[in-house]
Amino acid sequence: MALQNEKNSRYLLRDWKPENPAFWENKGKHIARRNLWISVSCLLLAFCVWMLFSAVTVNLNKIGFNFTTDQLFLLTALPSVSGALLRVPYSFMVPIFGGRRWTVFSTAILIIPCVWLGIAVQNPNTPFGIFIVIALLCGFAGANFASSMGNISFFFPKAKQGSALGINGGLGNLGVSVMQLVAPLVIFVPVFAFLGVNGVPQADGSVMSLANAAWIWVPLLAIATIAAWSGMNDIASSRASIADQLPVLQRLHLWLLSLLYLATFGSFIGFSAGFAMLAKTQFPDVNILRLAFFGPFIGAIARSVGGAISDKFGGVRVTLINFIFMAIFSALLFLTLPGTGSGNFIAFYAVFMGLFLTAGLGSGSTFQMIAVIFRQITIYRVKMKGGSDEQAHKEAVTETAAALGFISAIGAVGGFFIPQAFGMSLNMTGSPVGAMKVFLIFYIVCVLLTWLVYGRRKFSQK
């Protein structure tokens, strides 16, 4: 049901003016913060579901399955494929259905892949094709990011959007590390024994109940759905059809900024999905699941910081410096990998933590760039055509939200390509070096792109 059918709802905000200082201080900021924190909770759980397979795949063969390394890397990558594709339509949904309604729907449906995965892992005869379908369904969780970020952008004034988007995206991204921290612990606890879940004995005498890794999120998703229904709002002025939002695809800056976001958020989500499997192949004697959560945790916290410092120092400056460090860490990684020797796990882990840190910081700074740049170019374009300030502001809000959602879809593609690149490189050469060379070159290209287009001079308002 579209927003126009919600005219009499107490959840519909008919007069929303966050740029008005008096309105913001007296009323707006309290409503915006409530919507932000509920959004953070829903998005955090969505990221938990999106990255489920990054923790599940490393344990599948321990409970009776016999999948190849390529198959396991594929399962970790597939949620990012569907998540990236679904982010495109998801980015247009909030102005059509409303942020509250869409958050309720998009959170509730995540219960389906969680329940199904918990059932599937209990039968070692479950076909690989079933896991492919479940992995693709987990991608719906990744799509939530596009609608969530677009929705929150409507609630905050431009001066606070970097911080607000950083908090929403950063703490939402924290779901990756929460899942990778909780899953390895909960699978050894008989949480759902009352449902007849029988664990599989392990060589060390423990009993693994892998279904717990999926089912533990079901009650939390139900609670978050109820919270979104009862505590969030829809904004009447944010209403726009798909036709109103599609012109954003014609903007050159949409595609340039998509590349930058692919390098930052794409790296964060790709490394989150593939790091545990990569570390397991390079350092098989290390129990990586006890350490894997820390990288996504650093990246998620860094995203919030990246948005905040970009509001203060400028997103372009922060992004440029960040890409330089991403390139440096990528180059250092070559020195830590096993070659003729056994490699150095401590150095490998430390350098990867640096990559997670910079990927997180860059995710926050590039999103701040997107919000600022699209607001500027839209206002400039509307006024050049003789439009009023009110019209310019309205179109700027709509185009910025659409751009944030669409660019987030491009960024999510990294969650597929990075694990697949690692898997392909390992399959062809027995080493991930080939994949890392590609990443290093890409980061260098992004340094040049950021500097030449946005850093040296005032960019073209097109």
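Heads up, the Cβ atoms here are built off N, Cα and C, so glycines get one too.
The note that Swiss-Prot attaches to the published mutagenesis R87 to F, H, K, L, N, P or Q is: Loss of activity. All protein chains considered, the CB of R87 (mutagenesis position) has 26 other CB atoms within 10 Å.
Quoted from Swiss-Prot for the published mutagenesis G99 to T: Decrease in activity. In the three-state DSSP classification, G99 (mutagenesis position) falls within a helix.
One mutagenesis experiment catalogued in Swiss-Prot, G99 to A, is accompanied by this note: No change in activity. When other Cβ atoms within 10 Å of the Cβ of G99 (mutagenesis position) are tallied across all protein chains shown, the result is 29.
In Swiss-Prot, a mutagenesis experiment is listed as P113 to C or L, annotated with the note Decrease in activity. The C-beta environment of P113 (mutagenesis position), restricted to residues of the same chain at least 6 apart in sequence and closer than 8 Å, consists of V49, L52, I134, L137, C138, F140, A141, A214.
Quoted from Swiss-Prot, the note attached to the mutagenesis of P113 to A states: No change in activity. Taken residue by residue with DSSP, P113 (mutagenesis position) is part of a helix.
Annotation of the mutagenesis experiment G139 to E or I in Swiss-Prot: Loss of activity. Its own atom aside, the Cβ of G139 (mutagenesis position) has 24 Cβ atoms within 10 angstroms in the protein chains shown.
Of all the Cβ atoms in the protein chains shown, 29 others lie within 10 Å of the Cβ of F145 (mutagenesis position). In Swiss-Prot, a published mutagenesis experiment is listed as F145 to E or W, annotated Loss of activity.
Under its mutagenesis annotations, Swiss-Prot gives G172 to A the following note: No change in activity. Taking a C-beta cut-off of under 8 Å and a sequence gap of six or more, G172 (mutagenesis position) has these contacts in its own chain: S39, V40, L43, L44, A46, F47, F145, S148, A300.
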Rounded distance in angstrom between the Cα atoms of G99 (mutagenesis position) and G139 (mutagenesis position): 20
Three-state secondary structure, which DSSP defines for R87 (mutagenesis position): helix
